[in-house]
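Under mutagenesis, Swiss-Prot gives HIS53 to Ala with this note: Does not complement the tyrS mutation in E.coli. What Swiss-Prot records for LYS234 is ATP binding site. Under its mutagenesis entries, Swiss-Prot includes HIS306 to Asp with the note: Does not complement the tyrS mutation in E.coli. Record note (Swiss-Prot) on the mutagenesis of HIS306 to Ala: Does not complement the tyrS mutation in E.coli. 3-fold decrease in kcat for amino acid activation, without effect on Km for tyrosine or ATP. Annotation source Swiss-Prot lists domain 'S4 RNA-binding' at 342-403. While the structure shown retains the original residue, Swiss-Prot records the mutagenesis experiment SER356 to Ala with this note: Does not complement the tyrS mutation in E.coli. 7-fold increase in Km for E.coli tRNA, without effect on other kinetic parameters. Among the mutagenesis results in Swiss-Prot, LYS395 to Asn has the note: Complements the tyrS mutation in E.coli very poorly. 17-fold increase in Km for E.coli tRNA, without effect on Km for ATP or tyrosine. The residue drawn here is the original one.
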Amino acid sequence: MTMKHQDAFEQIAFGTVDMLPEGEMLARLAAAQRDNRPLRIKLGMDPTAPDLHLGAYVLLHKARQFQDLGHRLLFVIGDFTAMIGDPTGKSVTRKALSREEVVANAATYRPQVFKILDPERTEVMFNSEWLGALRPEELIQIAACYTVARMLERDDFNKRYSANQPIAIHEFLYPLLQGYDSVAIKADVELGGTDQRFNLLVGRELQREYGQKPQLVLTMPILEGLDGVQKMSKSLGNFIAVEDPPAEMFGKIMSISDFLMWRYYALLSRVPAVEQTRLQKEAASGARNPRDIKLDLAGELVRRFHGTAAAQEAHIAFLARFQRHETPEDLPLQAIKLSEAPRLSQLLVQVHLAASTSEAMRKMKEGAVRVDWRRVVDPATILALDAVYLLQFGKRHFARVALQKGE
């Protein structure tokens, strides 16, 4: 193997959890270079929501690294599988989306993913093209490739089965159809989160059954949300959306802990691994303030999604707030257990931002209250449980709270 192959391998390997089978990725990269045949890299996403958050961009960032090495990305929009619903990590059967919901969500994906991906090295596909055309006998043939016992090896299925909770037959079809996507597009490598490991390996098995060379599987970590504990999720409220306004995105990134900052660098930044190691040493020795390193990260990510001018404006605005002591940086996270979703006005009193609910409601009407950087003026606003919020009361008073279900 040449040094060039080794460098490419190290770039791809950085930040990954699994590269399966072990030891094959380097050889596959070298063979692609030798034969002048770009690898076909598969990345699939079900359009279950209209917008993406940075958790999805961990995979897109890794896909772009493959593209920069000359390989071709097959971006599969799971418009068919979204109507089944991915059971991964679910304790109950997931509600399937309608065709209309899927189409509406999918329409927003292209402009968002091409903020990262190279359009010249990307093929966008919809898996309804081949899954929707399957005849009943072909579906039976796919189902015959896997046993119920193998399906129950999945942790989520096994837990539900052991707890006597129902598992619908169509949920068993999901990993099979995701795996068949790899057969249909002849994937060489498939990318996915660690929670998708089982499904990705099903793709290898099906390719073998259909006489194809099995794909390699590369898994990436699940990105933690702003709380640094749970995975980034819209339902938990701890997310940074790709479409967040520049100042809001910048501020959210600056609100993460210094520890979590290195995680975001490793999974989202284009700063080389060697440079990241140097930055960590400088921060640990006191040679550089971690805040300044975090400013660089916030600037890089905002620039990627919104452009240089917007990133510069967001940077200047943040520093202006900081100099006036208006920044929420390094605020402690207050965990609050509640039996029901609270009114924002009551929560402001509970965290000692407002002296009374009447004061809180008055400030809301005046436009002096923000939640996650968004102004909230409706005094009747209720916040959902199992979510993390940044509260701002007036210009200088902030609180970070994690609302949890409890007594």
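Placement of Cβ uses the backbone N, Cα and C atoms for every residue, glycine included.
Distribution of Swiss-Prot features across the structure.
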residue: HIS53; record: mutagenesis position; Cβ contacts under 8 Å, 6 or more apart: MET232, SER233, LYS234, PHE239, ILE240, ALA241, VAL242
residue: HIS306; record: mutagenesis position; Cβ contacts under 8 Å, 6 or more apart: PRO246, MET249, ALA314
residue: SER356; record: mutagenesis position; Cβ contacts under 8 Å, 6 or more apart: VAL349
Other CB atoms, at most 10 A from the CB of LYS395 (mutagenesis position):
11
Using DSSP, what is the helix/strand/coil residue split across the domain 'S4 RNA-binding' (342-403)?
16 helix, 21 strand, 25 coil
